[in-house]
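Listed features, source Swiss-Prot:
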MUTAGEN   Thr2 to Val  No protease activity
MUTAGEN   Thr2 to Ser  80% reduced protease activity in the absence of HslU. Almost no effect in the presence of HslU
ACT_SITE  Thr2  active site
MUTAGEN   Thr3 to Ser or Val  80% reduced protease activity
MUTAGEN   Ser6 to Ala  No effect
MUTAGEN   Ser104 to Ala  50% reduced protease activity
MUTAGEN   Ser125 to Ala  Almost no protease activity
MUTAGEN   Ser144 to Ala  No effect
BINDING   Gly157, Cys160, Thr163  Na(+) binding site
MUTAGEN   Cys160 to Ala or Ser  No protease activity. Cannot form complexes with HslU
MUTAGEN   Ser173 to Ala  Almost no protease activity
Amino acid sequence: MTTIVSVRRNGHVVIAGDGQATLGNTVMKGNVKKVRRLYNDKVIAGFAGGTADAFTLFELFERKLEMHQGHLVKAAVELAKDWRTDRMLRKLEALLAVADETASLIITGNGDVVQPENDLIAIGSGGPYAQAAARALLENTELSAREIAEKALDIAGDICIYTNHFHTIEELSYKA
């Protein structure tokens with residue numbers, strides 16, 4: 001699978017992901033970019049799950065952002081509704097982590113839109129390791145959001161066999 005982590009701190013929000021794509025227990029590619037900017041660079045998003053499925057969801061989510069003039073929560077809820085009710089979309093297997101200057105959300109294929117505690121998101125096979133590392137760093141250091149995300153991904157990559165050390169990182173700054 002993969003690891004995606006999002007951290008928000010001191011006027012910065014980061015989403016970072018590794019680059020490993022696997023087919024069963026075989027590494028197919030090591031430099032997949034699972035994190036990208038959407039909606040005129042005002043939203044960042046990362047995915048865990050099937051690559052083709054995730055790119056389809058990115059496109060649909062960007063359309064929802066355009067329909068709702070960039071309102072992240074409304075777009076996320078509308079995508080989740082469609083994902084849950086559309087027969088074809090229901091077959092897509094992926095999780096999305098999305099963020100803008102006001103919110104960080106997880107969108108699932110079950111129709112869930114979750115705003116996590118402490119604006120910390122970690123999804124994918126290495127998610128629990130990245131979440132534990134990021135939480136410890138948030139609570140016990142003054143590292144930046146970007147540094148925390150990078151270190152959390154490094155730790156997850158050391159432990160999870162489906163996570164590598166090729167990182168894609170996107171960051172938004174806002175007035176805290």
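Placement of Cβ uses the backbone N, Cα and C atoms for every residue, glycine included.
Sequence features, as recorded in Swiss-Prot, placed on the structure.
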{"residue": "Thr2", "record": "mutagenesis position", "Cβ contacts under 8 Å, 6 or more apart": "Gly17, Asp18, Gln20, Ala21, Lys34, Phe47, Ala48, Gly49, Gly124, Ser125, Gly126, Tyr162, Thr163"}
{"residue": "Thr3", "record": "mutagenesis position", "Cβ contacts under 8 Å, 6 or more apart": "Gly17, Asp18, Ala48, Ala122, Ile123, Gly124, Ser125, Gly126, Gly127, Tyr129, Ala130, Leu153, Ala156, Gly157, Cys160, Tyr162, Thr163"}
{"residue": "Ser6", "record": "mutagenesis position", "Cβ contacts under 8 Å, 6 or more apart": "Val13, Val14, Ile15, Ala16, Gly46, Ala97, Ala99, Ser104, Asp119, Leu120, Ile121, Ala122, Ala149"}
{"residue": "Ser144", "record": "mutagenesis position", "Cβ contacts under 8 Å, 6 or more apart": "Arg9, Asn10, His12"}
{"residue": "Ser173", "record": "mutagenesis position", "Cβ contacts under 8 Å, 6 or more apart": "Gly11, His12"}
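Same-chain neighbours of the Na(+) site beyond Gly157, Cys160, Thr163, judged by a C-beta within 8 angstroms of the site's C-beta center, are, in sequence order, Thr3, Asp18, Gln20, Ser125, Gly126, Tyr129, Leu153, Ala156, Asp158, Ile159, Ile161, Tyr162, Asn164, His165. For the recorded positions Ser104, Ser125, Thr163, the largest tally of other C-beta atoms within 10 A is found at Thr163.
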